[in-house]
Amino acid sequence: MWEEINMIKIYTLGGYEEVGKNMTAVEYNGEVVIVDMGIRLDRVLIHEDVEFQKMSSKDLRKLGAIPDDRPIRNKKVVAIALSHGHLDHIGAVGKLAPHYPDVPIYGTPYTIRLAKSEIKGEEYFEVTNPLYETNYGEIVQVSENLAIEFVQITHSIPQSSIVVIHTPEGAVVYACDYKFDNNHPYGERPDYKRLKELGKEGVKVLIAESTRVAEETKTPSEAVAKMLLEDFFLYEGMEADGLIATTFASHIARLQELIEIANKMGRQAIFIGRSLAKYTGIAKQLGLIKMKGSRVLRSPNAVSKVLKEVSQARENYLLIVTGHQGEPGAILTRMANGELYDIGPRDTVVFSAGVIPNPLNVAQRYALETKLRMKGVRMIKNLHVSGHASKEDHRYLIRMLNPEYIVPAHGEFRMLTHYAELAEEEGYMIGKEVFISRNGHVVEIPGSLEG
């Protein structure tokens, strides 16, 4: 009698009903590799009295702020792999890694150092897991049957990876988050050669983000964002006194562009905000950003002192601040509330970031813009390109890898279904080769047959 063995199980623990709290686990022959441990930030921000670092994983799970990892809690976990350094992928490491004490955590150098920063701030759990910086192209054997590999890809944070879990049944490829940037201003490139090799070697399952798959285009290069910024800041008609730019603190390429623009304008770039200090500090350690001519303000005293100087000679500075989503406590939000700096008609605020599409962010950004408008501030919006793959990026990845099965991830249900529709266009059948899952469910992938 024939029976199916060597089944691969995909535990879809977080990020399969929302954009956030990403966590997936891959089981083969009783051994598990976890990929990502993220948070859902809006579920933390919506409660004013929540102190994330001091809370238990149980309480945060009830808030819907971190993934529910109970389906794999008693499994034999052999490794934790982190795809990149965004908080919706690493923000819960301090809360969830302690459930798997001493299990090694792997990622690229920038990702691991950001994870260490998160762990350092953890106040509820002690984290004993060793963390290892892994280079692109290195294949790490984590058990007799399983190995992991980080393949270079482009996204809106340095050293992002497509994570590959090698099994005797073929590769499980985790592509959350990515885009194909062929003209990155600072030389980052997708490793097309390795992706094509994987396709030839045999990809069993592709787990792919679906955030922007409904957009019928290819996501533009970061070079386009650089051009948009230069086109605004460096044209002859620029008459602004005070210039304030805001973008994602982790978007190191964008921050580098702003430093270079400030230098060309004869202005000093000044970074203000704790998260900007953290991300640029670690990037500088690794040689990922050149801070020439700029300053980073860390202490509240330095911020208030320097902003007094800036207000007397606004034309000499480009302020780069936190707060593009209108987050409470961020620098731009505080300025709009009349704190720190007398922002007004002499100032121009440049938003080099889109609005994250959840109701809390939309509401907070609306409140921020309204306050700035009431103060007479000029606003320039959408000098930005996304870091997420659009439909044609996804189509190319499917064709390169030629996976047997596809599990859409990293999105609300409607996003996952849009990905499934693309897979159908590429010849896959929903329910047979494409599986739409939910948080807490398991997708069972048939293994080889032996008698």
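The backbone N, Cα and C atoms fix where each Cβ goes, glycine too.
None of the substitutions listed is reflected here, since the structure keeps the original residues.
Residues or ranges marked as Zn(2+) 1 binding site in Swiss-Prot (evidence: sequence analysis): His84, His86, His155, Asp177. Secondary structure at His86 (mutagenesis position), as computed by DSSP, is coil.
While the structure shown retains the original residue, Swiss-Prot records the mutagenesis experiment His86 to Ala with this note: 5% exoribonuclease activity. Taking a C-beta cut-off of under 8 Å and a sequence gap of six or more, His86 (mutagenesis position) has these contacts in its own chain: Gly38, Ile157, Asp177, Ser250.
What Swiss-Prot records for Asp88, His89, Asp177, His410 is Zn(2+) 2 binding site, and it gives sequence analysis as the kind of evidence. For His410 (mutagenesis position), the count of additional Cβ atoms within 10 Å of its Cβ stands at 30 [all protein chains shown].
Secondary structure at Glu209 (mutagenesis position), taken from DSSP and collapsed to helix, strand or coil, is strand. Looking at Swiss-Prot, the entry for mutagenesis of Glu209 to Ala says: 5% exoribonuclease activity.
Reduced to three states, the DSSP call for Ser386 (substrate binding site) is coil. Annotation source Swiss-Prot lists substrate binding site at His384, Val385, Ser386, Gly387, His388.
Taking Cβ-Cβ distances under 8 Å and a sequence gap of 6 or more within the same chain, the neighbours of His388 (mutagenesis position) are His155, Asp177, Tyr178, Lys179, Glu209, Thr211, Arg212, Thr219. Under mutagenesis, Swiss-Prot gives His388 to Ala with this note: 1% exoribonuclease activity.
In the three-state DSSP scheme, His410 (mutagenesis position) falls into the coil class. Under its mutagenesis annotations, Swiss-Prot gives His410 to Ala the following note: Wild-type.
In the three-state DSSP reading, His155 (Zn(2+) 1 binding site) counts as coil. According to DSSP, Asp177 (Zn(2+) 1 binding site) is assigned to coil rather than to any helix or strand. The separation of His410 (mutagenesis position) from Val385 (substrate binding site), Cα to Cα, is 19 Å.
The Zn(2+) 1 site, placed at the center of the C-beta atoms of His84, His86, His155, Asp177, has further neighbours from the same chain whose C-beta lies within 8 angstroms: Ser83, Gly85, His89, Ser156, Ile157, Ser160, Cys176, Tyr178, Gly387.
The recorded positions shown are His384, Ser386, Gly387, His410; of these, the one with its CA atom nearest the CA of Asp88 (Zn(2+) 2 binding site) is His410.
The CA atom of His84 (Zn(2+) 1 binding site) is located 14 Å away from the CA atom of His410 (mutagenesis position).
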